[in-house]
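Beneath this line is the structure, given in C-alpha cells, with notes to follow.
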Amino acid sequence: MSNNMNIDQTDQNTIDEGLYSRQLYVLGHEAMKQMSQSNVLIIGCKGLGVEIAKNVCLAGVKSVTLYDPQPTRIEDLSSQYFLTEDDIGVPRAKVTVSKLAELNQYVPVSVVDELSTEYLKNFKCVVVTETSLTKQLEINDFTHKNHIAYIAADSRGLFGSIFCDFGENFICTDTDGNEPLTGMIASITDDGVVTMLEETRHGLENGDFVKFTEVKGMPGLNDGTPRKVEVKGPYTFSIGSVKDLGSAGYNGVFTQVKVPTKISFKSLRESLKDPEYVYPDFGKMMRPPQYHIAFQALSAFADAHEGSLPRPRNDIDAAEFFEFCKKIASTLQFDVELDEKLIKEISYQARGDLVAMSAFLGGAVAQEVLKATTSKFYPLKQYFYFDSLESLPSSVTISEETCKPRGCRYDGQIAVFGSEFQEKIASLSTFLVGAGAIGCEMLKNWAMMGVATGESGHISVTDMDSIEKSNLNRQFLFRPRDVGKLKSECASTAVSIMNPSLTGKITSYQERVGPESEGIFGDEFFEKLSLVTNALDNVEARMYVDRRCVFFEKPLLESGTLGTKGNTQVVVPHLTESYGSSQDPPEKSFPICTLKNFPNRIEHTIAWARDLFEGLFKQPIDNVNMYLSSPNFLETSLKTSSNPREVLENIRDYLVTEKPLSFEECIMWARLQFDKFFNNNIQQLLFNFPKDSVTSTGQPFWSGPKRAPTPLSFDIHNREHFDFIVAAASLYAFNYGLKSETDPAIYERVLAGYNPPPFAPKSGIKIQVNENEEAPETAANKDKQELKSIADSLPPPSSLVGFRLTPAEFEKDDDSNHHIDFITAASNLRAMNYDITPADRFKTKFVAGKIVPAMCTSTAVVSGLVCLELVKLVDGKKKIEEYKNGFFNLAIGLFTFSDPIASPKMKVNGKEIDKIWDRYNLPDCTLQELIDYFQKEEGLEVTMLSSGVSLLYANFQPPKKLAERLPLKISELVEQITKKKLEPFRKHLVLEICCDDANGEDVEVPFICIKL
C-alpha cells in the first residue's frame, strides 16, 4: 500500500474565499468546513472515475485517494483526459494522481495499491466505478454497517447508473438549497395568525418553520425560536397561540428556518431486491426497472467471461446477455416484461465509453459526494438510471464491423457510434463563445470526442477575459500559474495537450462577440461553421449570437448554470424556435424612493451603498476628467444630462472646494460624509416627516414598510463607524493619487477634537415619498441662472493642463482595494439608521457584486448534456422529438427533459412560412426591382422598407424622393442614407419589410437578405 498522503491531516480552519467564493454562495461556510474535513476514496480511474475525482478535488474536500491498479489501455483515452498514449500499460491511478493534485493545492491526492474493508474506515465517502457487483456488495456491506457514505456509478455507452447509500440515519440540514423565505408582516394576533404586509405572498407551506425579528408589541416573539407554520392562505399563516407574549404584534420580519431532516437508506443488498428509483425523464417511466436488471446482468456477464463485457453489436453476446437478464428477473421475482430490443441495445453498447456521459454522470455523482460530506441538499434516493438513446446516429451504418476496435483513442466512442460517424465528428467546424467554466468543460469534451481533429475540422474559441483566482475553483483547464493570462489561449493550449490531434486546429480570439467584431466574426467566418456553442454568462451576448445563428442558419447549443441548477437548449434551423423566442422575466429592481429614503431590507441598504460608491468615487471623477479633456463637455451636460446641477457641483467640489492636498484631509472629508449621510440627511428626513406624522387618510406615516430612522452620532471606537472612515478616506485618496494609511492612531489624531457643525434643518426641501412623485432633483435643475453661476465658478481646464483624477472602477474580487469594505460599512451604517439587521462582508459582496453562485458539478452536467445534443446535430436528425432541452437542480436530484418548441409558422398568400428561419433571399437589385418582385412573385405590396434604423422606402414619401431612390441599388441606397460606406467584409444586408396583401391588409412577413 502506497503512502496515503495527509488523510489524517489537521482540519483546515480557514477557507480560501478568494478561491471558493462562487461555490461558497451555494454551500455556505459551515458546509465548506465539513467538506474540508472529509476524506474521499474513489475506486476506478477511467473517464467516469476521473470526472468525479476532478469535481471533488475542485470542490475542496480534505483529501482524495484513488484506487485503480488496472493498466492504461488505448480505449481509455476516449474519456479519460489525464491519460496519454505514453501512459499505456501504466496503472491508471498512478498516472492520474499527479494531474488531479494540480487542481487544488488544498486537496492532497494519493494512490492506494490494495483495498481492505478495514481500510475503508478512513473515509467519509467511498465512490465505486468499474467494479463487479460482487465486490460492490462486499464494500457496501461494510460501509453501510460503519456509517460510511457509499456511491456506485457506471457509464455504459449511452446508458448510465448511480446508486446512493448514506446509511439508515442520514441527517440532511437543508433539503432544497433555496434561500430561506423572508417577508414583512403587518400584524400578529394573540391566536398567532400572521398577516403579510400589503398582500405580499409568504410562499410558505404547511410544516415549515419560521422565526421573527423586529416585531413591535410582542418583543418576546423576537427570541429566535423556530415556530411551526400552518398556512391559512397566500397572505396569512398561523404559528399557534402566542397569548403569553402580548395581545397583538405588528410590523417585523419573518424568516424561514431550515429544520434538519432524517433520511433512511437501504443497503445495496436490500436495494437490489427492493429498488427505489429517481425518474429523470417522465417520457421513459418504464425503463428504470429494465435497467435495474440489465446493469446487474452486465456484471454477471463479465464474471462469466473473465471480466469482459459484451462485444459491440455482437448478436451472440447480446442473446446470452438477454438470458442473464431473464434469469435475474426470475430470481428477484420482478414483475417486469423485458424489452428485448432495449436490453440488447445495452449489450451492444456495453463497451462504449463516452465523455459526454462521463461528464453528465460525473457531475451528478460529485454533487452526491458533497451531499454526503456536508449533509447539505437532498440526496438521490437511491437508484438513478439514465439513457440518451436519441443520440444514437441513424445517418450512418452501425454494425459489428463499423463498431469494432480500431486500436485508436476513440475506440470507446466508436463502439457506440461507429467509425463512419467518428469521421463526421472529426470534420466539424465549431465556434465556442466563451472559455469560462462551461467553455473549459466543453473543450475538454470535444478533445476526447475528437471534434475537429480531421483534415477539414476546426475549432474557434473567443473570450475577452483574463484568468482570475476565483476561476480556478471550476474552470479546470486553468492553474494558479495561469492567473492573469487570457482564457481562450490557455484553454486552447490545455486541450491540445490532452489530445495532440488538436494542435493547430484551434484558433483563439480575445474579442467580444457583438456588432463591433463583425469584421472578425463576419459572413465568411459563420458560413464555414457546422454549429455554434454558447458558454456565456450574460443575456445580451446570448441574444446577439442567437440572432447571428438565425441569420446564417446555423445550429446553436445553449446552456447556463446557477448554483446547483442548470439548463440546456438546442436550436435547430427550420425545426425549433430560437433562444430569443422566449425570455426570462426582467430582473427585479427597487424603487428609487425606497432606496433613498425608506429602506426596509438589507438588500435596499446594500444597493444604496453600491450607488453611493459610484456617486462618490467613480461618476464625479469621470465628470471631472471629461470637463478637463472635452471642450464641449459643459455645454453637452447642460443639454443632455438628467441632473446637470449634480454634474456641475461634482466638478466644483472635486476640483476646488473639497480637493485634498494630504491624506489627513481625506480623513476629514470621510468624516464629513459620515455626518452627511448617516446623521444630517436622516435628521432632515425626520424634520420633513416627524415620527408622529400621519398621512392624508390619518394613518401613521411611519408604518408598514416605512421605518422611522434614527440618526447616528460618530464614535471612532465603533467598528462600523471606523471602517467607513478608513474605506472612504482610502478611496478618496486613491482618486487623487495620495498615499493612504491604515494605522488607527493616525485617524484618531486627525479626528481628535473635531466637533461637527450643528445640524440646521432646511425648509422647502422636497423628499420623494413614492414613485409617482417628481424627483426633487428635477425641480432643482430648472433654475438655469443658478446652473450658469456654478458653471462660471469652475476653474478653466487650461489652468489644469495634465491634471486628471483616477476613478475607482468597481472590482469585487480585490480585497485590498477597499471597494467591498466601503460598501459593507456604508450599508451597515444605513441599516443601523433604519433598525435593519446588518450583513457581513460576504453577503454584501454577493449582493453588491451581483455574483452568480457556481459549482463545478453543475458545469460538468451541463457540458455532458450539451455534447449529447451535439451528436444529434452531427447526425442531422430531423424529428423534433429526438432533441431534448434539459433542466436540472442537483440540490434536490431533479432532472427534467422536454422536446424543444417548434418554430412558429404562418401563411402568406397560401404559402407556409417559418417565422424565424425563412427569409427572402434577393440579389443587390434596385429598389424598384425589389418592389416589383414582391408585387409579381409574392402578391404583396411593399409599404415600408428599412435597414437597421434607416428608413429606405415608405409609400407615403414625397414623389421627388421616391424618384431619386427607386433606381438605386439597395447597397447604394443604404450608403446614401447612412452616409457611410459598407464594410468590405460585409456580404449581406438585412432589410425589414412591411407589406399589404391584395385586400390591403397588413401582412407579417420574414426579413429580406440582400446578397452583396
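Backbone N, Cα and C define each Cβ position, glycine as well.
As annotated by Swiss-Prot, active site, glycyl thioester intermediate applies to Cys593. According to its DSSP assignment, Cys593 (active site, glycyl thioester intermediate) is helical.
Annotation for Val513 (ATP binding site): same-chain Cβ neighbours under 8 Å, separated by at least 6 residues, are Val433, Thr462, Phe521, Ala541, Tyr544, Val545, Arg548. Per Swiss-Prot, the feature ATP binding site maps to Arg22, Ala437, Asp463, Asn471, Arg474, Lys487, Val513, Asp537, Asn538.
Sequence annotations record features per position, and here Swiss-Prot assigns Mg(2+) 1 binding site to Asp465, Glu468 based on similarity to another entry. Listed in sequence order, the residues of the same chain lying 6 or more apart from Glu468 (Mg(2+) 1 binding site) and placing their CB within less than 8 Å of its CB are Val483, Asp813.
Positions annotated as Mg(2+) 2 binding site by Swiss-Prot, on the basis of similarity to another entry: Asp537. According to DSSP, Asp537 (Mg(2+) 2 binding site) sits in a coil region rather than a helix or strand. Within 10 Å of the C-beta of Asp537 (Mg(2+) 2 binding site) there are 16 other C-beta atoms, taking all protein chains into account.
Taking all protein chains in view, 12 other C-beta atoms sit within 10 angstroms of the C-beta of Ile592 (mutagenesis position). Among the mutagenesis entries in Swiss-Prot is Ile592 to Gly, noted as: Strongly reduces enzyme activity.
While the structure shown retains the original residue, Swiss-Prot records the mutagenesis experiment Phe598 to Ala with this note: Nearly abolishes enzyme activity; when associated with A-701. Listed in sequence order, Pro705, Lys706, Arg707 are the same-chain residues at least 6 apart in sequence whose CB falls under 8 Å from the CB of Phe598 (mutagenesis position).
Counting only same-chain residues six or more apart in sequence, the Cβ atoms lying under 8 angstroms from the Cβ of Phe689 (mutagenesis position) belong to Phe701, Trp702, Ile767. Under mutagenesis, Swiss-Prot gives Phe689 to Ala with this note: Abolishes enzyme activity; when associated with A-701.
Here Swiss-Prot notes a mutagenesis experiment, Phe701 to Ala, with the remark: Nearly abolishes enzyme activity; when associated with A-598. Abolishes enzyme activity; when associated with A-689. Just so you know, the Cβ of Phe701 (mutagenesis position) picks up 17 other Cβ atoms within 10 Å once every protein chain is counted. Phe701 (mutagenesis position) falls within neither a helix nor a strand when secondary structure is assigned with DSSP, and so counts as coil.
Cβ contacts within 10 Å of Asp465 (Mg(2+) 1 binding site), excluding its own Cβ and spanning all protein chains shown: 15. Those residues noted as binding ATP (Arg22, Ala437, Asp463, Asn471, Arg474, Lys487, Val513, Asp537, Asn538) have their most widely separated CA atoms at a distance of 25 Å. Of all Cβ atoms in the shown protein chains, 20 besides its own fall within 10 Å of the Cβ of Arg22 (ATP binding site). Contacts of Arg474 (ATP binding site) defined by a Cβ separation under 8 A and a same-chain sequence distance of 6+ are given as Arg22, Gln23, Leu58, Ala437, Ala854, Met855, Cys856, Thr859, in order along the sequence.
Asn538 (ATP binding site) sits 13 Å from Asp465 (Mg(2+) 1 binding site), taking the C-alpha atoms as the reference points.
Cβ contacts within 10 Å of Asp463 (ATP binding site), excluding its own Cβ and spanning all protein chains shown: 26.
Cβ neighbour count for Asn538 (ATP binding site) (all protein chains, 10 Å cutoff from its Cβ): 11. Ranked by CA distance from Asp537 (Mg(2+) 2 binding site), the recorded positions Asp463, Ile592, Cys593 have Asp463 at the top as the closest. DSSP classifies Val513 (ATP binding site) as coil under the three-state reduction.
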